[in-house]
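Below is one structure, written out as structure tokens; the observations come after it.
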Amino acid sequence: MMSDEKNLGVSQKLVSPSRSTSSCSSKQGSRQDSWEVVEGLRGEMNYTQEPPVQKGFLLKKRKWPLKGWHKRFFYLDKGILKYAKSQTDIEREKLHGCIDVGLSVMSVKKSSKCIDLDTEEHIYHLKVKSEEVFDEWVSKLRHHRMYRQNEIAMFPHEVNHFFSGSTITDSSSGVFDSISSRKRSSISKQNLFQTGSNVSFSCGGETRVPLWLQSSEDMEKCSKDLAHCHAYLVEMSQLLQSMDVLHRTYSAPAINAIQGGSFESPKKEKRSHRRWRSRAIGKDAKGTLQVPKPFSGPVRLHSSNPNLSTLDFGEEKNYSDGSETSSEFSKMQEDLCHIAHKVYFTLRSAFNIMSAEREKLKQLMEQDASSSPSAQVIGLKNALSSALAQNTDLKERLRRIHAESLLLDSPAVAKSGDNLAEENSRDENRALVHQLSNESRLSITDSLSEFFDAQEVLLSPSSSENEISDDDSYVSDISDNLSLDNLSNDLDNERQTLGPVLDSGREAKSRRRTCLPAPCPSSSNISLWNILRNNIGKDLSKVAMPVELNEPLNTLQRLCEELEYSELLDKAAQIPSPLERMVYVAAFAISAYASSYYRAGSKPFNPVLGETYECIREDKGFQFFSEQVSHHPPISACHAESRNFVFWQDVRWKNKFWGKSMEIVPIGTTHVTLPVFGDHFEWNKVTSCIHNILSGQRWIEHYGEIVIKNLHDDSCYCKVNFIKAKYWSTNAHEIEGTVFDRSGKAVHRLFGKWHESIYCGGGSSSACVWRANPMPKGYEQYYSFTQFALELNEMDPSSKSLLPPTDTRFRPDQRFLEEGNLEEAEIQKQRIEQLQRERRRVLEENHVEHQPRFFRKSDDDSWVSNGTYLELRKDLGFSKLDHPVLW
């Protein structure tokens, strides 16, 4: 066993020349401080020796949201790692978890004696106190992982075998079934990454078939196996003919000798072979091989080959028992058994290859079938067309009503506006009924129709009544509901911006672009594994990435995207009840994550130190500006003002790569004040995680808890829980929130999905508080930007002279990427990064600390506006300042 461990270590060093080269050029201590990805089974490697069982206590990091480490007993057998509180619980099958190390990405960090197992669904963090125990566990895990991967490669249809008897939970079997079905080919994919193969990460239908056809070496191997099998069968036929000659040559008296003397031993041998057969193949494997001519009859021979069960090799009693004849006949028996073994293993290998290829073809056919248009899709398209037509008609009616209202004198308009505000307040107070019955709280996916039937409040400027009939309170058709929501949002915007500001906002909105100058490039030729494999557990904000992985937006502009639904704060500023104001503030905090649902495939540009960005939106009524106030650590600060609210925050992100997923942990606090009520709200941000970084369809999820407090009024607070996705449940991206009063009693319930809509209440009487805007046409070709994101980097010629030269829109690499010039964008990106490194070196050599121009640090170490940006913009003061050269 020790020799096998040495050979395994040598093979792992040989299969990774790039890693060994880099480690040779670095010091041993620095290599121990970094994470090392453990290599898996590669190429034609065959690891069939069963490793011994390993067990003992290890420290395991507690699952989120719990913190710290707890002691658990781990049991490793044949590549399956089980853990429980004690060894007794393991024996009783009272497991806390079960990990297939063959399907996991394993990384180790020797300096801290940590072992990470990334199963894509969960990341298991293990720690060992003793260095000897750490080395022992790492060695055993390597061997078990290689053994398990070899087993999966040989028997891909038996991945679920080791989980069939597990009693973790009732739903565990379903979890492992889904894991195995999705990961059946993960070993081969991992081998491709480790050998440096240029694998495409695109998930489009045009690349699935070529990737499948590239693995034609499996079919070639299958053809060779069948050819060898044919040769073995011919050789077996010749041996059987020779044995038949011996049978006819010798006389009958020898038969009795064989029957009386040497027949007991083969019976025992037959029983032992049966035990071997059941152990190797299983009780369900009963495949037979019909051998063609020249077999003349049902000659039976003792053989342990299960695939030759139809050949009757047991009639040895017809042969002579002479010493010379017996030895010759025994040699023929051994040769025949040996060849039969070869035939069996060759056919089994060919069968496994054919099964894997059949599974690939079946998956492709299912994907193609699911992508074809169905009657349901056609019906939804028709419903959408009718909804758009109805929406156009309702908007036309609204314009006529608004035109009539403008003909009135100004006092009447003011009076109408007051009536609208009062009416809106009464209706919204009625809509947000305290629906706190847990029995009526339904699952989003199970009762989606009820949520679309939720009550929607629609107010017309010409309406003077508060009563709404029951027939008008509920909308049963999906398209009608969407139309009414859009119309209600349009009406709210118009009511908030009556007068000249409305006209200028409409003109500005009509001038804004609806698509980017060029579509996004393909990043399928970039090997993310080569970039990220040496950065396991590191902060990726310090790792240089190719420009193709970026989107033509900056982190400072991403902060502005959080104000896409600022009308929620405008609504909150009009509601006298602090409890209901908290509902809209919570909806605004949740809406900041909506655009990220479609944007898991790219990352924003990192701002350089001193870079700024401004966004003046007359149509939404706010003025926004931001600045990169620190580079290490990277901190971005922003500030926005409106007549109804003030918004500011400073955020820094820590990105960590865990093998198959990447965690984004934000650090900072968001603040919103409503001057009309004197409210000051603050809340934290939740953790984000991007899955399937290296292969498959990337997707993002947010999990954690947001706590919203009013620092100037303790009458209420809110908790919003972003629920972590579970693989045995279809309810992903859900949120649940509760507004509590001063005594801790729940007053309002919030639920929904953070990328779709938020509801308040319970059951069919729930009121829709917020719904995401529809995505623009062809958004997949333009980085999956929302309409608001498409407008962020647009350069307005009229305001170009008002911007400081440090504004993001002047940044050349980002502009070249937006225009589709990748080569020039990469050149400019490297030049800007080098320029920033030189600036930082000069500042450090002269012991000069960078001072942000438009933000200052407050007493609580947060960054707030110093009030100079908007004043300088009014007086064209940016041209009088000395600005650093950023690009």
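Backbone N, Cα and C atoms are what each Cβ position is placed from, and that goes for glycine too.
Taken from Swiss-Prot, the feature domain 'PH' applies to 51-146.
Taking Cβ-Cβ distances under 8 Å and a sequence gap of 6 or more within the same chain, the neighbours of LYS60 (mutagenesis position) are TRP69, HIS70, LYS71, ARG72, TYR83, TYR124, HIS125, LEU126, LYS127. DSSP assigns LYS60 (mutagenesis position) to a strand in the three-state reduction. Among the mutagenesis experiments that Swiss-Prot reports, LYS60 to Ile is described with the note: Abolishes plasma membrane targeting and nuclear localization.
One mutagenesis experiment named in Swiss-Prot is LYS61 to Ala, and its note says Abolishes plasma membrane targeting and nuclear localization. Taking the Cβ of LYS61 (mutagenesis position) as centre and 10 Å as the limit, one finds 17 other Cβ atoms among all the protein chains shown.
Where Swiss-Prot documents LYS71 to Ala as a mutagenesis experiment, the accompanying text is: Abolishes plasma membrane targeting and nuclear localization. Within 10 Å of the C-beta of LYS71 (mutagenesis position) there are 10 other C-beta atoms, taking all protein chains into account. Annotation note: LYS71 (mutagenesis position) sits in a strand segment as assigned by DSSP.
Every protein chain shown contributes to the tally, and the Cβ of GLY97 (mutagenesis position) ends up with 19 other Cβ atoms within 10 Å. Among the mutagenesis results in Swiss-Prot, GLY97 to Glu has the note: Decreases plasma membrane targeting and nuclear localization. The residue drawn here is the original one.
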- Task: Fill in the CA-CA distance, LYS61 (mutagenesis position) to GLY97 (mutagenesis position), as an integer in Å.
- Result: 13
- DSSP, reduced to three states, assigns GLY97 (mutagenesis position) to strand
- Query: Looking only at the domain 'PH' (51-146), what is the mean pLDDT?
  - Reply: 89
